[in-house]
Amino acid sequence: MNNVISFIGNSSNKYFQINQLHFIRIINKNIHSKNNLINSNSSYNVFYNKYFIKNTFQNKNKLSSIYSKLNFSIKNMCKDKNEKKNYEHVNANEKNGYLASEKNELTKNKVEEHTYDYDYVVIGGGPGGMASAKEAAAHGARVLLFDYVKPSSQGTKWGIGGTCVNVGCVPKKLMHYAGHMGSIFKLDSKAYGWKFDNLKHDWKKLVTTVQSHIRSLNFSYMTGLRSSKVKYINGLAKLKDKNTVSYYLKGDLSKEETVTGKYILIATGCRPHIPDDVEGAKELSITSDDIFSLKKDPGKTLVVGASYVALECSGFLNSLGYDVTVAVRSIVLRGFDQQCAVKVKLYMEEQGVMFKNGILPKKLTKMDDKILVEFSDKTSELYDTVLYAIGRKGDIDGLNLESLNMNVNKSNNKIIADHLSCTNIPSIFAVGDVAENVPELAPVAIKAGEILARRLFKDSDEIMDYSYIPTSIYTPIEYGACGYSEEKAYELYGKSNVEVFLQEFNNLEISAVHRQKHIRAQKDEYDLDVSSTCLAKLVCLKNEDNRVIGFHYVGPNAGEVTQGMALALRLKVKKKDFDNCIGIHPTDAESFMNLFVTISSGLSYAAKGGCGGGKCG
């Protein structure tokens, strides 16, 4: 990577001997400035601003005297590994001997300007696509957004808004709330003085309520696009070339139309995966795409998978009163803190959810109105519903990416994009769940989409920060996390450099009624009370004065508790800051102000008493 930059007519001038590292720092500092787009066949588009290069040199007069003679020749650039991705970037290229740019004053020959139908064409009407489209329009871009929902294996479709609003976050939390309501009545209400004769749940009424709210959100999103001056087309889109998109209006394959765009964003998200090697699975099973609009009540249900989607769905179905079994290959919630994952699973077992550990379906057969499932342990059982939640794959089928030689991870159909949302095609970007190695969370897609739009259309040099992203899992006992798990911290920093503070305790409201285990989970007639319901855990770096790098909470309202803690972690909070903070009593969250037992001490971290996270025993 020597001779990174050469100059016409004055390559020996000492003011222009820029070493490779310093130049790349300049490029990285000002990456994605709208005014200077470097066309590239590399793994990402390099954007930079001549202002910063000009001011790098002490003698500005000598620089400006030959400024018009500059001819940049960048070779073998950016081979350093991207911090977010597990692949490398190569070669920002030349065009006719010059780096191409929109308003390039650094060369004698300006790049030819093209006329496009739109400045920004967005494929995908989920959170990331809509947010990026509206942000771009707010900065004067002409924006077109395509959205089309391909039916699930069971024929389920929905409106604009993507997975989150239609078949993800929104309906999931509503059904979680309905299930939690049922659990409170069934398990605790009598002890608190409530009397009722017949507690019965109406599945159809729940689905009607959920779907009605979703439709109202679909309408508000359409209104939002219109008011933002984003043109919307309900069309199945695919790429023709790096600046051309063809589409079929409302999926009608008999008529193909095309539009051109200066930049194209792919934000098509993911869809649930059903295995091909399980006979009858694709024909007879449903996924999370179907459960929230299921017309008949699910009845006795088998959930296949150990993902957070699997546990959330099995959790609210169990809480609604259905017989639920979960078939898992190995561990649950892979990638999350495993102590917390085990606690979530234990709570679910104590509430009556059955787990088949290391046992998976091998064959599904229709038996009248039920499904006969044959398992890998040679057993079989009848179920009313089988729901697969074993993972998701990028929704890229039909986008024609292969003809453009776009880099894609073929194992999960996700587009390989860097931390700047750039693909290996200069004018094409990817945000949200469809992008490789990006957290599958709606707020992440929204933020990445907005930042990308500002870089393209507002001269911004913002870069998406993927550190300390909070998340919450809406299982019967919720789990919120931000930062590193205990296992990941050990892997990155070494066990000797990590301290883990933790406390296990009982939620106040549950302690008061001595909530009991489901009969399935009772070992004998004396094994009645549930285990401690809550866990508070801080993962800290010893050599940085116990700076907190991991926050984990298992307990009620985990999402609400975790959100504020995420801000603290981003501000580099230390354990002593928690110690010096006064908690709100009696709450579960105050436990984080009272942590003093470490895993390395070997002492018991089970708190005595029953007043939540406070000191009461």
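Just so it is clear, glycine is given a Cβ too, placed from its N, Cα and C backbone atoms.
Less than 8 angstroms from the CB of CYS169 (FAD binding site) sit THR163, ALA442, each of them six or more residues away in the same chain. Per Swiss-Prot, FAD binding site is recorded for 127-128, 147-150, 163-164, 168-172, ALA237, ASP433, 440-442, HIS585.
Here the Cβ of CYS164 (mutagenesis position) has 23 other Cβ atoms within 10 Å, regardless of which shown protein chain they belong to. In Swiss-Prot, a published mutagenesis experiment is listed as CYS164 to Ala or Ser, annotated Loss of catalytic activity.
In Swiss-Prot, the entry for mutagenesis PHE219 to Ser states: 12-fold reduction in affinity for TRX1 and 25-fold decrease in catalytic efficiency. The structure shown retains the original residue. In the three-state DSSP scheme, PHE219 (mutagenesis position) falls into the helix class.
DSSP gives GLU450 (mutagenesis position) a helix state. Listed in Swiss-Prot is the mutagenesis experiment GLU450 to Ser, annotated as follows: No effect on catalytic activity.
Sequence-distant neighbours of ASP529 (mutagenesis position) (same chain, 6+ apart, CB under 8 A from its CB) are HIS514, ARG515, GLN516, LYS517. Record note (Swiss-Prot) on the mutagenesis of ASP529 to Ala: No effect on catalytic activity.
In this structure, HIS585 (mutagenesis position) belongs to neither helix nor strand by DSSP; it is coil. For the mutagenesis experiment HIS585 to Gln or Ala, the note given by Swiss-Prot reads: Severe loss of catalytic activity.
Summarising the environment of HIS585 (mutagenesis position), the number of other Cβ atoms within 10 Å of its Cβ, over all protein chains shown, is 14. The active site, proton acceptor annotation in Swiss-Prot covers HIS585 and is backed by experimental evidence.
On the backbone, the CA of GLU450 (mutagenesis position) and the CA of PRO127 (FAD binding site) stand 10 Å apart.
Cβ crowding, taken as the number of other Cβ atoms within 10 Å, peaks at TYR148 among the recorded positions TYR148, PHE219. For PRO127 (FAD binding site), the same-chain residues that are 6 or more apart in sequence and have a Cβ closer than 8 Å to its Cβ are GLY161, GLY162, CYS164, VAL165, GLY432, ALA442, PRO443, ALA445, ILE446, GLY449. Annotated pair GLU440 (FAD binding site) and PHE219 (mutagenesis position), C-alpha to C-alpha distance, rounded: 24 Å. The number of other CB atoms found within 10 A of the CB of LYS172 (FAD binding site), across every protein chain shown, is 22.
Within 10 Å of HIS585 (mutagenesis position), judged by CA to CA distance, lies none of the recorded positions TYR148, LYS172, PHE219.
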